[in-house]
Amino acid sequence: MGLRRWLRSACCCCPCRCLEEPARPEKEPLVSGNNPYSSFGATLERDDEKNLWSMPHDVSHTEADDDRILYNLIVIRNQQTKDSEEWQRLNYDIYTLRQIRREVRNRWRRILEDLGFQREADSLLSVTKLSTMSDSKNTRKAREMLLKLAEETSIFPASWELSERYLLVVDRLIALDAAEDFFKIASQMYPKKPGVPCLVDGQRKLHCLPFPSP
């Protein structure tokens, strides 16, 4: 089940405690000393060719659905004869998906910078397998906000499966009391436009790939 459907099923209005997840011990405190952002993304890779947005074979970054999709495409491509028709097709799909992922991340960064997080934007967006929710009590709110962003703005391409990493990013915004402001700016910068093809900024010639969750 894709993350979008999972979020829908989780964001019910029942009064039970089924959605409350047990608190897990933090491997890295989210707030440390006088700098509330210093520990966000403690394993942040600043080299674009090594981070989770372009190189999925880093073992820290193959657990999320979209990382596995990209990783599997690369594995299949590498099994083909280089420069063959199938190899070129897969290579183009890999390039397209990477560009889409980079553009989505850039959209989030632009909004964070507009909120005043110029120095903290990259670390706020950094997610690895060591990342955890800051507070299990925020889980429901983070799910609802992520769905709201997906359904009421165009910050994500319409046919793009929601990424688990952005649930953690939204959780961080909630911890900083910046989630609602983030949504307001996202609505202004990337308003929902019915009928507009799901092409990302700067990639008007690239086709949108309906990558399903594995």
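A Cβ is built for glycine as well, from the same backbone N, Cα and C atoms used for every other residue.
What you see is the original sequence, not a version with the noted changes.
Swiss-Prot lists Gly2 to Ala among its mutagenesis entries, and the accompanying note reads: No effect on location at the melanosome membrane.
Mutagenesis annotation in Swiss-Prot: Cys16 to Ser, described as Loss of location at the melanosome membrane; when associated with 11-SSSS-14 and S-18; the structure shown retains the original residue.
Under the heading of mutagenesis, Swiss-Prot lists Cys18 to Ser and annotates it as follows: Loss of location at the melanosome membrane; when associated with 11-SSSS-14 and S-16.
Tyr166 (mutagenesis position) counts 23 other C-beta atoms within 10 Å of its own C-beta, drawing on all protein chains shown. Under the heading of mutagenesis, Swiss-Prot lists Tyr166 to Ile and annotates it as follows: Loss of the ability to promote lysosome clustering at the center of the cell. No effect on location at lysosome membranes.
According to DSSP, Glu180 (mutagenesis position) sits within a helical segment. Under its mutagenesis annotations, Swiss-Prot gives Glu180 to Lys the following note: Mildly reduced ability to promote lysosome clustering at the center of the cell; when associated with K-177 and K-181.
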Separation of alpha carbons, Glu180 (mutagenesis position) and Tyr166 (mutagenesis position) (Å): 15
Glu180 (mutagenesis position): tally of other CB atoms within 10 A of its CB: 10
